[in-house]
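A.B. asks: Quick paste from Swiss-Prot:
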MUTAGEN   Leu31 to Ala  Significant decrease in catalytic activity; when associated with A-28
DOMAIN    34-299  domain 'Protein kinase'
BINDING   Ile40, Gly41, Arg42, Gly43, Gln44, Phe45, Ser46, Glu47, Val48, Lys63  ATP binding site
MUTAGEN   Asn90 to Ala  Reduced protein kinase activity
MUTAGEN   Gln129 to Arg  Decreased interaction with NLRP3
ACT_SITE  Asp161  active site, proton acceptor
MUTAGEN   Glu280 to Val or Arg  Does not affect interaction with NLRP3
Amino acid sequence: MDEQSQGMQGPPVPQFQPQKALRPDMGYNTLANFRIEKKIGRGQFSEVYRAACLLDGVPVALKKVQIFDLMDAKARADCIKEIDLLKQLNHPNVIKYYASFIEDNELNIVLELADAGDLSRMIKHFKKQKRLIPERTVWKYFVQLCSALEHMHSRRVMHRDIKPANVFITATGVVKLGDLGLGRFFSSKTTAAHSLVGTPYYMSPERIHENGYNFKSDIWSLGCLLYEMAALQSPFYGDKMNLYSLCKKIEQCDYPPLPSDHYSEELRQLVNMCINPDPEKRPDVTYVYDVAKRMHACTASS
């Protein structure tokens, strides 16, 4: 069918709609057992659909990744190994990875559906209303985020892409850390083309210098996120900024202080400890989580 006649008959049904017989023996490991409902997101290398499992009715997010176009064989193997690690994570504040399989020449990842807003939407909402987020609310969400990251780090898994858009908040106020950074598996020629997609406000100095990512790089991002919840913008945000000046600001840890009349010394100090140019001097996630628990307890009761 040519494009024109296709257009006259309305949008084409995605070819991965299940036309196959159900495969109860395969569980979540085949497209035949899912009904695709609608596209809910797209990334640089993937598209995400809301879907329902036809076996048990569970709503899921189905992420389809162009694994063969964008990766070499080693990266594919590493990516699949990493997803197997993610499937072992089991925590109320981490988006659950149910299954992954290759079908129709794509990597399909079946995830818990985070059918709610995310932290970036909440920050925008407060900004629009010209109001700061109350400190007790900051700790209420941040403590859950720390709990999620502590679980991941204790299983030797790094997140690699902590930012407000990847922190989902359910209707009942439960934080779900999602979209774990698999981007590093894509070929360098692909990522080079995308290096300016989404300004890297959360990139640590060691990543700028390509010194590799480690657990302390997640802590840098955690500090940037705590700062953004308080200031309603990234510590390194600037209106008329190019990548070079952003990298300079990050290297020098050049960011405006948080207002001391609105936020506690503890919050401001924790931000400063996490946003430290030397990864060795940043605290580990257990320390950050302990501070968050203490502050959540004392602000929730006040």
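Quick reminder: no glycine exception, Cβ is built from N, Cα and C everywhere.
Keep in mind that this structure shows the original residues, not the substituted ones.
Keep in mind the model is a prediction, meaning the values are calculated, not measured.
Could you give the neighbours, burial and distances for every feature on this list?
C.D. replies: DSSP classifies Leu31 (mutagenesis position) as helix under the three-state reduction.
Mean pLDDT for the domain 'Protein kinase' (34-299) in the predicted structure: 88.
All chains included, 19 other C-beta atoms sit within 10 angstroms of the C-beta of Val48 (ATP binding site).
In the three-state DSSP classification, Asn90 (mutagenesis position) falls within coil.
Shown in sequence order, the list is empty: the chain has no residue 6+ apart in sequence with a C-beta less than 8 angstroms from the C-beta of Gln129 (mutagenesis position).
The number of other Cβ atoms within 10 Å of the Cβ belonging to Asp161 (active site, proton acceptor), over all protein chains shown, comes to 18.
Residue environment of Glu280 (mutagenesis position) contains 6 other Cβ atoms, counted within 10 Å of its Cβ in all protein chains.
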A.B. asks: Rounded to the nearest Å, what's the C-alpha distance separating Ile40 (ATP binding site) and Leu31 (mutagenesis position)? Just drop the number here, would you?
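C.D. replies: With the alpha carbons as reference points, the distance is 17 Å.
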A.B. asks: When DSSP states are folded down to helix, strand and coil, where does Gln129 (mutagenesis position) land?
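C.D. replies: In the DSSP reduction, Gln129 (mutagenesis position) maps to coil.
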A.B. asks: Quick one: what's DSSP say for Arg42 (ATP binding site), helix, strand or coil?
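C.D. replies: DSSP assigns Arg42 (ATP binding site) to strand.
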A.B. asks: Going by DSSP, is Asp161 (active site, proton acceptor) sitting in a helix, a strand, or coil?
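C.D. replies: Reduced to three states, the DSSP call for Asp161 (active site, proton acceptor) is coil.
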A.B. asks: Given the binding-site residues Arg42, Ser46, Val48, state which is nearest to Leu31 (mutagenesis position) when distance is taken between Cα atoms.
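C.D. replies: If we rank Arg42, Ser46, Val48 by Cα distance to Leu31 (mutagenesis position), first place goes to Val48.
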